[in-house]
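Feature annotations, reproduced from Swiss-Prot:
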BINDING   Pro91, Ile92, Gly93, Ser94, Gly95, Leu96, Gly97, Ser98, Ser99, Ala100, Cys101  ATP binding site
MUTAGEN   His139 to Leu  35-fold decrease in kinase activity
MUTAGEN   His203 to Leu  2-fold decrease in kinase activity but nearly no change in substrates affinity
MUTAGEN   His206 to Gln  3500-fold decrease in kinase activity
MUTAGEN   Arg235 to Leu  26200-fold decrease in catalytic efficiency
MUTAGEN   Arg235 to His  250-fold decrease in kinase activity but no change in substrates affinity
Amino acid sequence: MVKVYAPASSANMSVGFDVLGAAVTPVDGALLGDVVTVEAAETFSLNNLGRFADKLPSEPRENIVYQCWERFCQELGKQIPVAMTLEKNMPIGSGLGSSACSVVAALMAMNEHCGKPLNDTRLLALMGELEGRISGSIHYDNVAPCFLGGMQLMIEENDIISQQVPGFDEWLWVLAYPGIKVSTAEARAILPAQYRRQDCIAHGRHLAGFIHACYSRQPELAAKLMKDVIAEPYRERLLPGFRQARQAVAEIGAVASGISGSGPTLFALCDKPETAQRVADWLGKNYLQNQEGFVHICRLDTAGARVLEN
């Protein structure tokens, strides 16, 4: 039996639309991510468990884990009879890389079960392909950090899909999921087809400056440059209370904040534990909309997807 855990991730990080993402893990030790188990069997089967299992498609072939198994078998050129179990701990359409968690855990578990026939680069390419079936286009800003850990910059040149960017140990990521769903496809459709020249220049300056600040170890500068002129101005209308929440967490002391992925999760970066707790308390009282919402104080998950049992 192989059991793989794949962590939540926060894509875009305001400054890097479709090209930056970070894997995150709660500081209290909770597992914020999906778990997939693979066991040898006579025929294929898929069982769904976990807090958000009831939100998965009722038709097994529509489940992304089934599609991962099917695509992995196609890649190897043979049918691999296994019993798979998806522990769905991540809310769907949350902006926390929910589909990426399932895809990464499923493909990594299949690869481990079969003796690692695929290298990490090929496996990551498959992960991007499968995640793209849900989001509507292939992009790696969730699957890459989820699989490899840390903060990842998408390269997609010279057979390099992504490379790690150094993060800051003092940064605490407060993630607030309000309990509502935002479709990634819908959040992409709301974006303009073309952008003004000054917005393109600002975006390039912010992203280049952010990467420079990470490598030159300037956390204050990095946080200041986490600005979004590409998606947030258009997507915030999909997120009730987002603008007020951003203003509130800034007043409390967050050094940066924005939309995690395509939302509705809000992320707020803090450089002090007491500030992070105050931000988390405010968001828990004011940004959550129902019982399914949650707030976690997290750090970067530098390990990425990992085998829990083998």
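Cβ coordinates are placed from backbone N, Cα and C, and glycine is handled just like the others.
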Proximal residue to His203 (mutagenesis position) among recorded positions Gly93, Ser99, His139 (C-alpha distance): His139
Entry from the binding-site residues list Pro91, Gly95, Gly97 having the most other CB atoms no farther than 10 A: Gly97
Ser99 (ATP binding site) - helix vs strand vs coil (DSSP): helix
For Ser99 (ATP binding site), the number of other Cβ atoms found within 10 Å of its own Cβ: 22
Beyond the site residues Pro91, Ile92, Gly93, Ser94, Gly95, Leu96, Gly97, Ser98, Ser99, Ala100, Cys101: chain residues whose C-beta lies within 8 Å of the centroid, for ATP: Ala8, Met90, Asn142, Gly261
Top Cα neighbour of His206 (mutagenesis position) in the set of binding-site residues Gly93, Gly95, Cys101: Gly95
For Arg235 (mutagenesis position), the one of Gly93, Gly97, Ser99, Cys101 that lies nearest, given that the binding-site residues are compared by Cα: Gly93
Alpha-carbon distance [His139 (mutagenesis position); Ser99 (ATP binding site)] in Å: 12
His139 (mutagenesis position) CB neighbourhood, other CB atoms within 10 A: 22
Among Gly93, Cys101, His203, Arg235, the most crowded of the recorded positions [Cβ within 10 Å]: Cys101
Number of other Cβ atoms within 10 Å of the Cβ of His206 (mutagenesis position) across all protein chains: 20
His139 (mutagenesis position) versus Pro91 (ATP binding site) - Cα distance in angstrom: 20
Cα distance (Å, whole number) from His139 (mutagenesis position) to Gly97 (ATP binding site): 12
